[in-house]
Amino acid sequence: MPVKFPSLKFEQLKQLVLVAAIAVFCVSCSHVPDLAFNPWQEIALETDSTFADIAFTEDPNHGWLVGTKETIFETTDGGDTWEQKLIDLGEEKASFSAVSFSGNEGWITGKPSILLHTTDGGQTWARIPLSEKLPGAPYSIIALGPQTAEMITDLGAIYKTTNGGKNWKALVEGAVGVARTIQRSTDGRYVAVSARGNFYSTWAPGQTEWTPHNRNSSRRLQTMGYGKDGQLWLLARGGQLQFSTDPDAEEWSDVIAPQDKGSWGLLDLSFRTPEEVWVAGASGNLLMSQDGGQTWAKDTGVEDIPANLYRVVFLSPEKGFVLGQDGILLKYNPSTEVAMVP
């Protein structure tokens with residue numbers, strides 16, 4: 001006896017086939033090419049800290065790496081191996097946020113109210129006392145020359161010293177408020193993203209106040225920074241990237257989505273060369289563009305790293321590092337050819 005299938009089930013089957021076809025089409029559209037070679041070497045460090053910053057002395061092989069949980073590492077071979085160091089801060093539980101060197105003079109900032117100074121490449125570190133009235137906690141510092149540095153707090157208060165930290169001059173009258181991220185350009189400008197990512201502020205030398213700017217889309221801002229030529233860039237929630245098209249930070253390029261998968265969070269961006277861009281993100285996500293951000297490729301050699309990659313730092317086109325959580329550190333290997341596989 002012939003079996004009759006209800007028409008409803010047949011319609012359901014057609015819908016399932018259609019959904020499957022759409023899914024396959026979307027996957028093919030959102031595919032990001034892979035890099036043929038992985039130019040990053042994972043450096044094994046025995047710590048579960050999240051790294052915040054890295055800097056080198058006048059000796060290109062001698063560097064320092066800092067992070068949470070009072071973490072400080074030193075290298076004397078260009079970053080291939082690292083030795084953990086301890087600095088006695090008493091009973092305070094510090095979280096280091098930045099390190100910077102000019103020659104052999106260096107500075108380290110951290111919470112709560114931590115500022116360290118060295119004049120001998122880090123053989124000895126002295127703690128610089130900070131006023132209890134300091135607006136916010138030290139967020140970052142830039143060594144500018146002998147006895148000279150510029151420090152910014154997490155509330156956007158900017159100070160400069162020219163005598164090794166004995167005295168500080170305020171460069172801005174008003175704070176910006178609690179900031180999510182703050183970055184400085186090579187010519188001394190700053191951009192700060194608000195704690196909730198709903199607006200950003202800019203400051204330039206000579207200005208007395210921060211200038212607030214509304215974000216240009218419904219997506220909350222993740223972080224912002226400056227490219228090699230001083231051009232602003234931004235990363236927004238959902239894995240979106242934009243570059244500024246005017247010096248006033250009011251006009252922006254069309255949205256670029258390095259990955260057409262909104263679930264991937266992008267956390268930092270850095271230029272290796274004027275055209276080669278690297279973007280790091282959650283769950284070992286590392287992407288590269290060779291044409292200034294127009295097309296992208298994914299470094300699948302690091303995608304199995306079970307950690308967020310928070311910072312990409314290129315000290316030169318040949319020397320770069322990726323800083324992550326749980327003690328993850330990647331070192332750029334320029335001898336590895338970088339090529340895209342379609």
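The backbone N, Cα and C atoms fix where each Cβ goes, and this holds for glycine too.
Original residues only.
Among the mutagenesis experiments that Swiss-Prot reports, CYS26 to Ala is described with the note: No change in thylakoid targeting, normal autotrophic and photoheterotrophic growth.
For CYS29 to Ala, Swiss-Prot lists a mutagenesis experiment annotated as follows: Almost complete loss of thylakoid targeting, normal autotrophic and photoheterotrophic growth.
For the mutagenesis experiment ARG196 to Glu, the note given by Swiss-Prot reads: No visible phenotype. Residue environment of ARG196 (mutagenesis position) contains 10 other Cβ atoms, counted within 10 Å of its Cβ in all protein chains.
For the mutagenesis result ARG215 to Glu, the note given in Swiss-Prot is No visible phenotype. The 10 Å shell around the Cβ of ARG215 (mutagenesis position) contains 18 further Cβ atoms across the protein chains shown.
Among the mutagenesis experiments that Swiss-Prot reports, ARG219 to Glu is described with the note: No visible phenotype. Listed in sequence order, the residues of the same chain lying 6 or more apart from ARG219 (mutagenesis position) and placing their CB within less than 8 Å of its CB are ALA236, ARG237, GLY238, GLN240. DSSP gives ARG219 (mutagenesis position) a coil state; it is part of no helix or strand.
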Assigned element (helix, strand, coil) containing ARG196 (mutagenesis position), judged by DSSP: coil
